[in-house]
Every structure is written in structure tokens, then in C-alpha cells.
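Q: Quick one: the structure is below, and I'll ask about it shortly.
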Amino acid sequence: MKTQFAILLVALVLFQMFAQSDAILGKIWEGIKSLFGKRGLSDLDGLDELFDGEISKADRDFLRELMR
């Protein structure tokens with residue numbers, strides 16, 4: 001009975017690993033397809049708005065408080 005339970009647990013863990021890796025690999029593949037798709041490279045201009053190179057005084061004060 002203990003052996004059967006151990007085999008069941010190992011099988012469940014392996015099944016979970018397979019199911020989760022399949023989902024992760026699927027999302028990675030969708031990202032690659034959208035990046036190199038017909039309009040994928042022209043849509044990268046929207047990413048420029050996400051990066052703000054300037055750090056405000058409030059951000060610096062917050063970082064100083066964090067480092068204390």
C-alpha cells in the first residue's frame with residue numbers, strides 16, 4: 001500500500017511538472033510568434049513609453065528611506 005501511494009505521488013508530481021511546463025512553453029512560443037509576426041516589429045514602439053529615464057526627487061527620497 002505504501003509503494004502504491006508513493007508511485008501515485010510521484011506520478012502526480014510529474015504530471016504537474018509536465019502540465020505547467022507545457023503552459024510556460026506555450027506562452028513563450030506565443031511571445032516569439034507575436035514578436036516576429038507581420039506587425040510584431042512595428043508594435044515595439046509602444047514599449048518606449050514604459051521606460052522613464054528620469055528619477056524624480058520623490059523617488060530618490062523613497063530610495064534613501066529604503067536604504068536606511
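Heads up, the Cβ atoms here are built off N, Cα and C, so glycines get one too.
What Swiss-Prot shows for this protein is this:
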MUTAGEN   Trp29 to Ala  Drastic reduction in antibacterial activity against both Gram-positive and Gram-negative bacteria, and complete loss of hemolysis activity
MUTAGEN   Trp29 to Leu  Drastic reduction in antibacterial activity against both Gram-positive and Gram-negative bacteria, and big loss of hemolysis activity. Similar or 2-fold increase in antibacterial activity against both Gram-positive and Gram-negative bacteria, and big loss of hemolysis activity; when associated with K-34
MUTAGEN   Gly31 to Pro  Similar or 2-fold increase in antibacterial activity against both Gram-positive and Gram-negative bacteria, and complete loss of hemolysis activity; when associated with K-30 and K-34
Q: What's the number of neighbouring CB atoms sitting within 10 A of the CB on Trp29 (mutagenesis position)?
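A: Other Cβ atoms within 10 Å of Trp29 (mutagenesis position): 10.
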Q: Note down the number of other Cβ atoms within 10 Å of the Cβ of Gly31 (mutagenesis position), including every protein chain shown.
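A: Excluding its own Cβ, the number within 10 Å is 11.
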